[in-house]
Amino acid sequence: MVLESVARIVKVQLPAYLKRLPVPESITGFARLTVSEWLRLLPFLGVLALLGYLAVRPFLPKKKQQKDSLINLKIQKENPKVVNEINIEDLCLTKAAYCRCWRSKTFPACDGSHNKHNELTGDNVGPLILKKKEV
């Protein structure tokens, strides 16, 4: 029953549909088509576009995946949450920079590793800078 229906569609209905399509003889004939003729061509052109896309899709470039999706790749991974506490009174320097990219070799202090991270990932992270207020 099902195969008979499929055979009827492929052998009878599809050829009849294609014969009724207003396909012009030349490229310039497309300019002379009426709106109703274009509307009759629309489903056929849509199916052709879909088949063309599905045929070309395997050859299209893949979306570029970010090199590393995790932020913290190596610092204190044994802890469920990394917290660094710094007493403000202990800031003897006039200015201190702290890492926010998790790439610093001297974590929590910033060593400029974010520059390489930004270059690789297209990110724009920078350090947290604390400085004493000048009186």
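Every residue gets a Cβ built from N, Cα and C, even glycine.
Reduced to three states, the DSSP call for Cys110 (mutagenesis position) is coil. Feature annotation from Swiss-Prot assigns [2Fe-2S] cluster binding site to Cys99, Cys101, Cys110, His114.
According to Swiss-Prot, the experimentally introduced change Cys92 to Ser is described as follows: Has the same optical signature of the native protein and improves yields of purified protein and a decreased tendency to aggregate.
All protein chains shown were included, and the count of other CB atoms within 10 Å of the CB of Cys99 (mutagenesis position) stands at 23. What Swiss-Prot notes for the published mutagenesis of Cys99 to Ser is this: Impairs interaction with BCL2; when associated with S-101; S-110 and Q-114.
Cys101 to Ser appears in Swiss-Prot as a published mutagenesis result, with the remark: Impairs interaction with BCL2; when associated with S-99; S-110 and Q-114. Non-local neighbourhood of Cys101 (mutagenesis position): Ile71, Ser113, His114, His117, Asn118, Asp123, Val125, each in the same chain, at least six residues away, with C-beta under 8 Å from its C-beta.
For Cys110 (mutagenesis position), other Cβ atoms within 10 Å of its Cβ number 20. Under the heading of mutagenesis, Swiss-Prot lists Cys110 to Ser and annotates it as follows: Impairs interaction with BCL2; when associated with S-99; S-101 and Q-114.
What Swiss-Prot notes for the published mutagenesis of His114 to Gln is this: Impairs interaction with BCL2; when associated with S-99; S-101 and S-110.
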Spatial separation of Cys110 (mutagenesis position) from Cys99 (mutagenesis position) - C-alpha basis, Å: 4
Check: same-chain CB within 8 A of [2Fe-2S] cluster site center, minus Cys99, Cys101, Cys110, His114: Ala97, Tyr98, Arg100, Trp102, Arg103, Ser104, Asp111, Gly112, Ser113, His117, Val125, Gly126, Pro127
